[in-house]
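Taking it in order: structure first as structure tokens, then the write-up.
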Amino acid sequence: MTKYSESYCDVLIVGAGPAGLMAARVLSEYVRQKPDLKVRIIDKRSTKVYNGQADGLQCRTLESLKNLGLADKILSEANDMSTIALYNPDENGHIRRTDRIPDTLPGISRYHQVVLHQGRIERHILDSIAEISDTRIKVERPLIPEKMEIDSSKAEDPEAYPVTMTLRYMSDHESTPLQFGHKTENSLFHSNLQTQEEEDANYRLPEGKEAGEIETVHCKYVIGCDGGHSWVRRTLGFEMIGEQTDYIWGVLDAVPASNFPDIRSPCAIHSAESGSIMIIPRENNLVRFYVQLQARAEKGGRVDRTKFTPEVVIANAKKIFHPYTFDVQQLDWFTAYHIGQRVTEKFSKDERVFIAGDACHTHSPKAGQGMNTSMMDTYNLGWKLGLVLTGRAKRDILKTYEEERHAFAQALIDFDHQFSRLFSGRPAKDVADEMGVSMDVFKEAFVKGNEFASGTAINYDENLVTDKKSSKQELAKNCVVGTRFKSQPVVRHSEGLWMHFGDRLVTDGRFRIIVFAGKATDATQMSRIKKFSAYLDSENSVISLYTPKVSDRNSRIDVITIHSCHRDDIEMHDFPAPALHPKWQYDFIYADCDSWHHPHPKSYQAWGVDETKGAVVVVRPDGYTSLVTDLEGTAEIDRYFSGILVEPKEKSGAQTEADWTKSTA
């Protein structure tokens, strides 16, 4: 007899891949702050990923993982990507190395691309979720959604649960995907070579079996992170718009046996007639090979998956590698995929149900964007949802998720459309070969796409949380509003510790007001600094208005000062308290100066800030610059936060200047 149950939750995340886990990790911080917040994450698989899948982590993703406390653990296991080798056919049709270029543009970030298989990345995120949420958030397996109802009339009611989900608990048998007869672990069961009906069949109860418990869940919000064949997206009726090529690629994770000289270096290889290969060196001597296959998709996109075996992929790889030898000593995983670029028309319904990751955009894996873009989707959504659920922000900010991430997804599709066709095309034999791809054009696209692929080039348009119109961009030329606030080295004033300023901007739901105090030893400049500090301590400042009386002054908006003096020329106590220098706290004032073991970083110059007059920069909880103004720009700061934050019932109120000469003992 089927059991039925009923429950309530604030957020239900469907899918425990990279997008779903990132959503859970960001939201776990708000669960820590508000333990009665109920966040659930479900997945139809009985276990997480152990082999294969995505593997590349780009610069911006690593920066975000650092702010979540995850980057160091992942980097300790990952394989570094530093140089890409380009191979093209010579006059005899044999591949030869024609160039080497940096994998990541030098200076673009303190990180550059690394690779580690998805299973290990997910493991680190899962451990972090358990730690931060005190095990309140766990992946529940195997569950599958079967029905979703949305009461749009209740969408704007903050206390309502307008989304009703019906979930079914699956048996272990039905939650273990078929491997299509291959002995090697593979992902053909969820690659885009199969139809939606075929994927659904993998997870249906066997004939004659009874379904498990049915649970009705009343949700405030739902996030669909359930992949390219997203059930959530289809239930919402959102269409994927775009096109597919007839190119088919195979993928191998293997320990190779080869005399190819760059087998442990990232490579882009174009052969004369046999197709192309991309090489991605992995951890533990594994190498990933993206191998273009000779087979093409039939009209309508139908593909016979039984034709794609490891042997077929290896055989084609041997042709492309000629005259070098190539074989596989150990095969860890394989799959095949059909190149296509599609993006859904909408990313949310009533700002109550959202979709993210592959559920709303699909593309080729060549530029290492799939996992990265998916994680950054929910990194963007998570802080906005967290602030709304904890009563700190207005629901209007949720509209900016679709505004920001749909625009980026479309840019990604356009980039991948060009890049994947250049990669899959046959090299031009000469300048008169109009059907072939110019290798010079390919290299140019590769280099130009480097910054885009790194994730550091995102520039969000004007919206509620990104105030370009009011900003005085000339005051911080390189802190471009809408782009991520780039980390630079600084010295912590209290003890002279050299550090990256980005490490101070942990992802915990706080906005930052970064006070570039400039030359604070100058009397005129210090007068400006004191006036700004007096504003922050006043009854009507954004700190006083939006901070609850029972909370620390920096718990909602974190004020951090960076001055351009040498720390020997000014003392911490010279800065006005408590706004800029909270009593007995020492991580609020930093200097752009040299230290015993590091030269002067010239970070003011890197940020494009005048070393005398300074500036004020507001940074969102996800690390993106949202407002640039000066020390007199309090009206702009007031206006920015008034459109986003909600005043608590009991406010912090005005603060009086601390007297450092008196003991509190």
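Even glycines carry a Cβ here, placed using N, Cα and C.
Per Swiss-Prot, the features are:
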BINDING   18-19, 43-45, 51-56, GLN118, TYR290, ASP358, 368-372  FAD binding site
BINDING   ASP55, TYR290  substrate binding site
MUTAGEN   ASP55 to Asn  Leads to a significant slower initial step of the oxidative half-reaction
MUTAGEN   ARG282 to Met  Leads to a significant slower initial step of the oxidative half-reaction
MUTAGEN   TYR290 to Phe  Leads to a slightly higher redox potential but is reduced by NADPH much slower
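The shortest Cα-Cα distance from GLN369 (FAD binding site) to any of the mutagenesis positions (ASP55, ARG282, TYR290) is found for ASP55. The shortest Cα-Cα distance between PRO18 (FAD binding site) and any of the mutagenesis positions ASP55, ARG282, TYR290 is the one to ASP55. A 10 Å cutoff on Cβ-Cβ distances gives ARG282 (mutagenesis position) a total of 20 other Cβ atoms nearby, all chains included. Nearest in space to ARG282 (mutagenesis position), taking C-alpha to C-alpha distance over the recorded positions LYS44, ASP55, TYR290, ASN372, is ASP55. In the shown protein chains, 25 other C-beta atoms lie within 10 A of the C-beta of GLN369 (FAD binding site).
Spacing of ASP55 (mutagenesis position) relative to LYS44 (FAD binding site) is 22 Å (Cα to Cα, whole number). ASN372 (FAD binding site) is 18 Å away from TYR290 (mutagenesis position) when you measure Cα to Cα. It is PRO18 that, of the recorded positions PRO18, LYS44, ASP55, TYR290, ASN372, has its Cβ surrounded by the most other Cβ atoms within 10 Å. DSSP assigns ASN372 (FAD binding site) to a helix in the three-state reduction.
A coil conformation is recorded for LYS44 (FAD binding site) in the three-state DSSP classification, outside any helix or strand.
A helical conformation is recorded for PRO18 (FAD binding site) in the three-state DSSP classification.
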